[in-house]
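Trainee: If you look up Swiss-Prot, you'll see Cys158 marked as active site, nucleophile, on the strength of a curator's inference. The NAD(+) binding site annotation in Swiss-Prot covers Arg12, Ile13, Asp39, Arg84, Ser127, Asn320. Summarising the annotation, Swiss-Prot assigns D-glyceraldehyde 3-phosphate binding site to Ser157, Cys158, Thr159, Thr188, Arg203, Thr216, Gly217, Arg239 and lists similarity to another entry as the type of evidence. Here Swiss-Prot describes Cys158 to Ala as a published mutagenesis experiment; the accompanying note says: Loss of dehydrogenase activity. In Swiss-Prot, a published mutagenesis experiment is listed as Cys162 to Ala, annotated Same dehydrogenase activity compared to the wild-type. Quoted from Swiss-Prot for the published mutagenesis His185 to Ala: Loss of dehydrogenase activity.
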Amino acid sequence: MTVRVGINGFGRIGRNFYRALLAQQEQGTADVEVVAANDITDNSTLAHLLKFDSILGRLPCDVGLEGDDTIVVGRAKIKALAVREGPAALPWGDLGVDVVVESTGLFTNAAKAKGHLDAGAKKVIISAPATDEDITIVLGVNDDKYDGSQNIISNASCTTNCLAPLAKVLDDEFGIVKGLMTTIHAYTQDQNLQDGPHKDLRRARAAALNIVPTSTGAAKAIGLVMPQLKGKLDGYALRVPIPTGSVTDLTVDLSTRASVDEINAAFKAAAEGRLKGILKYYDAPIVSSDIVTDPHSSIFDSGLTKVIDDQAKVVSWYDNEWGYSNRLVDLVTLVGKSL
């Protein structure tokens, strides 16, 4: 059955999700159709930003408008909505939408996201950490907990999707006692181009000119997908002046001592086995630009593994936009199978 999707919020994640879907459709791995997108931006601007992207380049198909309410992408047509009144006012039932990808960043708690269900959708996937959701899923880590009964689902954050596979391999193979992480993260639209007011006075500073320390909920969110690690991990983010391509540095105390070679071997086995497609293993001395448009959630850099006694440090890269958007497509596919 083709899963019919509505996108609420056609910004960076909404558009990246759609491009990732097109890529997976070409590979024959996604039986998903986007039937509508809701955004208060005018349609000509939405079509232009879908066609031309500073990171992903030009979309290799025609993008245009049909009438005043349809965006045409190749042979596909997307009903363009501009509903401001909130999720409950959207015509998902009339459009036969099965799953809504909620990517505005505004409706991340269950009470607000439930409006999509009231409007006729069967499931809601929130493209961010959420509050009071039915379940948070990190693919490859706890997707086996999805049983079809959960209706409001969080795809966690891009950083949690990178961190969780690292934590899973280390905890499964050696046991994690406790740990700290840092994500060196590309800037995002939540930061300022120039110095200006912001509730976070570090994010108030010019994103392209500074390394900006700030918070991340990724480490604490691990407890949502790996309950045995609740309260055992913490950390923060350093936002840096690049548009995409981030890296997570995780240092943990292990229950069982392991050498660098043993740790790397465990990650290589996981990348070739149970986490294939989620975790990637690299021997090469790569830098951030090398992983842009890589669809994996977590790209393990074996050359950066360090060990002192029972303490281990591992590093994994991730395209915080493209990798995450591909997991959104995968999660829509997973949820669609339960409909």
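Including glycine, each Cβ sits where the backbone N, Cα and C put it.
Nope, none of those substitutions made it into this model, it's the original residues.
On a predicted model such as this, the values are computed, not experimentally measured, just so you know.
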Trainee: Measuring Cα to Cα, how many Å separate Thr216 (D-glyceraldehyde 3-phosphate binding site) from His185 (mutagenesis position)?
Mentor: 10
Trainee: Least buried of the recorded positions His185, Arg203, going by other Cβ atoms within 10 Å?
Mentor: Arg203
Trainee: Can you tell me how far the Cα of Gly217 (D-glyceraldehyde 3-phosphate binding site) sits from the Cα of Cys158 (mutagenesis position), in Å?
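Mentor: Cα-Cα distance, Gly217 (D-glyceraldehyde 3-phosphate binding site) to Cys158 (mutagenesis position): 11 Å.
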Trainee: Check Arg12 (NAD(+) binding site) against DSSP and tell me helix, strand or coil, would you?
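Mentor: DSSP assigns Arg12 (NAD(+) binding site) to helix.
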Trainee: What is the number of other Cβ atoms found within 10 Å of the Cβ of Ser127 (NAD(+) binding site)?
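Mentor: For Ser127 (NAD(+) binding site), the count of other Cβ atoms within 10 Å is 29.
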Trainee: In Å, how long is the longest CA to CA span across Arg12, Ile13, Asp39, Arg84, Ser127, Asn320, which the record gives as the NAD(+) binders?
Mentor: 28
Trainee: Quick one: pull the CA-CA distance for Thr159 (D-glyceraldehyde 3-phosphate binding site) versus His185 (mutagenesis position), whole Å only.
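Mentor: With the alpha carbons as reference points, the distance is 9 Å.
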Trainee: Taking the Cβ of Thr188 (D-glyceraldehyde 3-phosphate binding site) as reference, which residues of that chain separated by at least 6 in sequence fall under 8 Å from it?
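Mentor: In sequence order, the residues whose Cβ lies under 8 Å from that of Thr188 (D-glyceraldehyde 3-phosphate binding site) (at least 6 apart) are Arg12, Arg239, Asn320.
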Trainee: Give the number of CB atoms, excluding that of Arg239 (D-glyceraldehyde 3-phosphate binding site) itself, located within 10 Å of its CB.
Mentor: 24
Trainee: Please name the residue among the recorded positions Ile13, Cys158, Cys162 whose C-beta has the most neighbouring C-beta atoms within 10 angstroms.
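Mentor: Of Ile13, Cys158, Cys162, the one with the most crowded Cβ is Cys162.
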Trainee: Enter the number of other CB atoms within 10 angstroms of the CB of Gly217 (D-glyceraldehyde 3-phosphate binding site).
Mentor: 17
Trainee: What number of additional C-beta atoms lies within 10 angstroms of the C-beta atom of Ser157 (D-glyceraldehyde 3-phosphate binding site)?
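Mentor: For Ser157 (D-glyceraldehyde 3-phosphate binding site), the 10 Å Cβ neighbour count is 21.
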Trainee: Measure from the CA atom of Arg203 (D-glyceraldehyde 3-phosphate binding site) to the CA atom of Cys158 (mutagenesis position) and give the result in Å, rounded to a whole number.
Mentor: 19
Trainee: Under 8 Å between C-beta atoms and at least six apart in sequence, can you list the same-chain neighbours of Asp39 (NAD(+) binding site), or say none if there are none?
Mentor: Gly9, Phe10, Gly11, Gly14, Leu46, Ala80, Leu81, Ala82
Trainee: What is the biggest Cα to Cα gap, in Å, among Ser157, Cys158, Thr159, Thr188, Arg203, Thr216, Gly217, Arg239, the residues listed as binding D-glyceraldehyde 3-phosphate?
Mentor: 19
